[in-house]
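J.: Take a look at the following structure, please.
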Amino acid sequence: MSWQAYVDDHLLCDIEGQHLSAAAIVGHDGSVWAQSENFPELKPEEVAGMIKDFDEPGTLAPTGLFVGGTKYMVIQGEPGVVIRGKKGTGGITIKKTGMSLIIGIYDEPMTPGQCNMVVERLGDYLIEQGF
């Protein structure tokens, strides 16, 4: 299965009539493996900030999480495993695997829990597969 198929079929899947606004799979080096058409362009320093927060949980909390220039307030995630952010009525979930970051962005009416489930389920699967 191609990386794009993971984005299209697993991250952008229909959950109770809702789906993510945008999604991507990105390497730890910032290279985009696959993304939805409307996923914002990541800046190298944004990916570096995510990786640093996974290595040193809490580093993004004071400044916020930036994705494509959009700032998200960091909310409780799982230190070293999942970063969660909130912006207005939407938000973001980022799951770290051994080689990649699984990123899902949502807006209402999708809920944070639905976003978390979609992103973390694929992340857990990729970890099991050695990615």
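For all residues, glycine too, the Cβ spot is worked out from N, Cα and C.
Dumping what Swiss-Prot says about this protein:
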MUTAGEN   TYR6 to Phe  Increased affinity for poly-(L-proline) (PLP)
MUTAGEN   TYR6 to Gln  Decreased affinity for poly-(L-proline) (PLP)
MUTAGEN   ASP8 to Ala  Increased affinity for PtdIns(4,5)P(2)
MUTAGEN   LYS86 to Ala  Strongly decreased affinity for G-actin
J.: Three states by DSSP: which one describes ASP8 (mutagenesis position)?
T.: helix
J.: Name, in the order they occur in the sequence, the residues of the same chain whose CB lies under 8 A from the CB of LYS86 (mutagenesis position) and which sit 6 or more residues away.
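T.: Counting only residues 6 or more apart in sequence, the Cβ neighbours of LYS86 (mutagenesis position) under 8 Å are TYR72, MET73, ILE75, PRO112.
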J.: Inside 10 Å of the Cβ of TYR6 (mutagenesis position), count up the other Cβ atoms and send me the figure.
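T.: The answer is 21 other Cβ atoms.
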J.: Identify, in sequence order, the residues in the chain of ASP8 (mutagenesis position) that are 6 or more apart from it along the sequence and have a CB within less than 8 Å of its CB; answer 'none' if there are none.
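T.: Spatial neighbours, sequence-distant, of ASP8 (mutagenesis position): SER36.
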